[in-house]
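J.: According to Swiss-Prot, the protein has these features:
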- Glu38 to Ala: Partial loss in ability to recognize apoptotic cells. Partial rescue of engulfment defect of the deletion mutant tm2078. Retains phosphatidylserine binding specificity; when associated with A-36 (MUTAGEN)
- Val43 to Met: In sm211; results in increased number of cell corpses and abolishes secretion of the protein (MUTAGEN)
- Asp51 to Ala: Loss of function of engulfment of apoptotic cells. Decreased membrane labeling and phosphatidylserine binding and failure to rescue the engulfment defect of the deletion mutant tm2078 (MUTAGEN)
- Arg63 to Asp: Monomeric with defective clustering of ced-1 around apoptotic cells in the embryos of the deletion mutant tm2078; when associated with Q-65 and A-73 (MUTAGEN)
- Pro83 to Asp: Loss of ability to form ring around apoptotic cells and abolished ability in cell corpse removal (MUTAGEN)
- Asp101 to Ala: Partial loss of ability to recognize apoptotic cells. Partial rescue of the engulfment defect of the deletion mutant tm2078. Retains phosphatidylserine binding specificity; when associated with A-100 (MUTAGEN)
- Leu132 to Lys: Fails to rescue decreased clustering of ced-1 around apoptotic cells in the embryos of the deletion mutant tm2078; when associated with R-113 (MUTAGEN)
Amino acid sequence: MSRFLIYFLPFFIYSGNVLSKTSCLMATGVLKCPTDPEAVKKVHIDLWDEDSLPLESDDLMGRTWSDRNGNFQVTGCASDFGPINTPDPYLYIQHNCPHRDSNATNPIQIDVIPLFLPSIVRLGNVYLDRYLEDY
């Protein structure tokens, strides 16, 4: 058994690096909260790679906080197994902007178009007081 590991362990390590693809992404945007304009300051924003395979969890690609005007820029890299399998990025935004109807605050998840560097994903205005079920 130990001989097997000695001979084949380097192969498995090498093949994992060869068969995975690393991609990096940058996303920018401006957070808006019409119900409380001050709530766009220092908002926690995570960039995640969704892994839908069984026994895999999503990977944190990057993290940032918005500035006092709600501007943010988040960058990160992720690797997915397979030469044609690219990361599936999304933003997870934890905020304190009250919903325009109910005053509740819920985190927002936004799928990001997988445009990898050198391209930049420009999200424009991201309204924190509206949710998908509003539309």
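Backbone N, Cα and C define each Cβ position, glycine as well.
Note that the structure is a prediction, hence the values are computed from the model and not measured.
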J.: Measure from the CA atom of Val43 (mutagenesis position) to the CA atom of Arg63 (mutagenesis position) and give the result in Å, rounded to a whole number.
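T.: Pair distance, Cα basis, whole Å: 11 Å.
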J.: Long-range same-chain neighbours of Val43 (mutagenesis position), Cβ under 8 Å, sequence gap at least 6?
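T.: Expected: Leu31, Trp65, Ser66, Gly70, Phe72, Ile93, Gln94, His95, Asn96, Leu128.
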J.: Is it possible to get the count of other C-beta atoms within 10 angstroms of the C-beta of Arg63 (mutagenesis position)?
T.: 14
J.: Taking the mutagenesis positions one at a time (Glu38, Asp51, Asp101), which has its Cβ surrounded by the most other Cβ atoms within 10 Å?
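T.: When each Cβ's neighbours within 10 Å are tallied, Asp51 tops the list.
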